Every structure is written in structure tokens, then in C-alpha cells.
Amino acid sequence: MKNFRLSEKEVKTLAKRIPTPFLVASLDKVEENYQFMRRHLPRAGVFYAMKANPTPEILSLLAGLGSHFDVASAGEMEILHELGVDGSQMIYANPVKDARGLKAAADYNVRRFTFDDPSEIDKMAKAVPGADVLVRIAVRNNKALVDLNTKFGAPVEEALDLLKAAQDAGLHAMGICFHVGSQSLSTAAYEEALLVARRLFDEAEEMGMHLTDLDIGGGFPVPDAKGLNVDLAAMMEAINKQIDRLFPDTAVWTEPGRYMCGTAVNLVTSVIGTKTRGEQPWYILDEGIYGCFSGIMYDHWTYPLHCFGKGNKKPSTFGGPSCDGIDVLYRDFMAPELKIGDKVLVTEMGSYTSVSATRFNGFYLAPTIIFEDQPEYAARLTEDDDVKKKAAV
């Protein structure tokens, strides 16, 4: 699939109206990503992990397409409730839940929960008696960018005891869930986890617990600045085939976050300062590591950077606007000579970027604008139509 990317002309015309830094989100691209997953992984319903990007327009779009939602807190439930999303379309997938989150779940009729420790059972039983629960198991995957199984997931050998304890406490033991880790490059990790889950389903049946649901988490990868050589269609189809083979009568869902929005958002930022240090040019941008580049620190991520300057390229350093020396974004990046006021485009900025940005040093948060609401979108459609007409002649 082709990722969303603004042209140089679009960047410059947008920046004439909107002060940088700002994010540009393409709803068309989000919808394309959603439909791609439904086409190649049809056995798994979608619970979008809204922590990746809770932009209201994106949430409304996905709800309209039929997506459900993975929520982690009372705040996320409140956002969805205000958008008209019913609690039956949510799963409270944070394995550790606080009192405020459990109260919100009860208030908004959220009935699905995940957990991985006995300490959660009593909390859920009191706050949401009779709720549907899935035990989260730890799985192995050394090909994931971000490991989620050190902090989360019960040992496999304890999973059914946890479900039995939940059942004894008046909760409904619904199923098993796992997460292979963020930005997973291996289909094998999913396939191995599915085999483990199948064994647990069979053992649960022998114990008198009929499990009906399986949550395979997220982890589907998107491109970064280092490039990515993964056939997503083949990856999803292989997983779908295993689900069909191992779980023909089970309700299955997935929780994509990064995959759904990562390729659908661009950042437009400006050079606000230039200097030379150690014979290398430095360019200071008006967005940095405490803003939308927070994923460099929190998410081990490298975002594709695009400069529009002319001339020979040389190794350059890019930094953010804060007074913190750690606010360095790129080192030895091959860039043409830039000057103050030049615009820089950063792609694949749709997930775990603005959502973890801060107001450190008092800098304003970069707003998100919707590309389809801008005149540049209409102009792009007109240009595409003209190209098609010429090609047809």
C-alpha cells in the first residue's frame, strides 16, 4: 500500500495558512488501512487501540466503519462515549485497572476485560459483577520492536487457574488474549501464540470451562526511516489461515494501533535556527523530542524526514526547540543546505507521536488538521482526474 505523503507544493501552501508545527491526517488512508486488514484478516474483528492516536475524527471514522475499540482508562472511555460509541463496542484491555477506570466501565456498560494477575479478580468482581474476562498470557517474540511481555501477561501454566478463579468470583471466563509486541516482523510469533492458545482452550474444556473468544492483540508493522521489508498481506493471510485451522468456531479479534494510523499522518515543521558544531551543520526545528518526536525516546522509532532544499547533501544534525540537550532528533542525516523558515516534512507520524507529546518549556502542542477538509485535498483529486484523463487518451 502507498503511504500518505504530502507533496512539496501541498506542504508550502498549507504552511502559508497554518503556523508550524502541525500534523496532517488523511482519513482516506486510515480507511484504506482498515479495509486492507478486513480483507486480508477477515476472521479477526477489529478493536482499534485508540492509545495510538485518539484524534476524534479518526475515532468517528473507524466507528462508522464498524470498528470496536481497545481502551486503557476512564479517559479513553469518556472520549468514545462523547462520540456516541456504546460500551458494548469497547474492551478494557489494560491488565491493571484503577478504581476510576472500573467505575467508568460500569457507568458506560463496558463488559469485556483482560487481566493477568489474581489481584485484578476481586476488583473486577466488585465493580462489574458478571463481566466477561480474558486472561492475558505472556508470549515470546524476539522480533518485536517493543517488548510488551516483560510487564504484561501471565505465565501460560497459570492462565487456566486464573480463569477458574475469575469464574468462581462470579465473572464469566470468556477466553484468552495475547500481544506479541509492537512492530512485530514475524508471523511465526503469532502462529506460536495461536498454538499455545489452542492448547489452553482444549484444557479449559476439560476443566468444564467453555471458552468462546480469542484476542490476538496488535503488533502489525508499519514502515520507518530504516525501511521495512514485510509483506503485510501475506502476513495477515498466514495468520488468518492459522485461525481458520485452529479456531474455526471461535470469535477472534485483533487490536491494531500503530498499523491503523502510523502511515496516515504527516508532520510539517520549520527550521527556526541554524548553527555549525564540529564542522557539521545543525538545524533546529520547531518540533522536538518533547513533542511529536516523543516516539524516538518512548517508542525506539525513527521517522522518515524529507527536506526540500536544493544543492549537495551533507551529514547534518537536526534538533528540537527545547533547552534540553537531549532534544536531538537526527545525527549525520544527509540533507541539503537549509535556512531559517524552510519547511521540513516528516512522514509515518500517525501513531504514538502527538498522543505522548508534552508542553515542556511551554511550547504549544502541534494541532492535527484533516487533509480531506483542506483545499489541497480537492486540488489533489482534480490533478489525479486530469492524469487519468490524459492516460485514457
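Cβ from N, Cα, C; glycine included.
Substitutions noted, but not modelled.
Per Swiss-Prot, the features are as follows:
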- ALA52 to Cys: No change in substrate specificity (MUTAGEN)
- GLY319 to Trp: 7-fold increase in substrate specificity towards ornithine (MUTAGEN)
- SER322 to Ala: 29-fold increase in substrate specificity towards ornithine. 70-fold increase in substrate specificity towards ornithine; when associated with 44-V--P-46 and D-54 (MUTAGEN)
- SER322 to Thr: 16-fold increase in substrate specificity towards ornithine; when associated with L-326. 16-fold increase in substrate specificity towards ornithine; when associated with 44-V--P-46; D-54 and L-326 (MUTAGEN)
- CYS323: active site, proton donor (ACT_SITE)
- ILE326 to Leu: 16-fold increase in substrate specificity towards ornithine; when associated with T-322. 16-fold increase in substrate specificity towards ornithine; when associated with 44-V--P-46; D-54 and T-322 (MUTAGEN)
- GLY350 to Asp: Loss of dimer formation and decarboxylase activity (MUTAGEN)
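All features noted in Swiss-Prot, drawn onto the structure.
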| residue | record | DSSP class |
| --- | --- | --- |
| ALA52 | mutagenesis position | helix |
| GLY319 | mutagenesis position | strand |
| ILE326 | mutagenesis position | coil |
| GLY350 | mutagenesis position | coil |
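Highest local Cβ density among the recorded positions ALA52, CYS323, ILE326 belongs to ALA52, counted as other Cβ atoms within 10 Å over all protein chains shown.
ILE326 (mutagenesis position) sits 9 Å from GLY319 (mutagenesis position), taking the CA atoms of both as reference points. Per Cα geometry, GLY350 is the residue among the recorded positions GLY319, SER322, CYS323, GLY350 nearest to ALA52 (mutagenesis position).
Once Cβ contacts within 10 Å are tallied over all protein chains shown, the mutagenesis positions GLY319, GLY350 are led by GLY350.
All protein chains shown were included, and the count of other CB atoms within 10 Å of the CB of SER322 (mutagenesis position) stands at 18.
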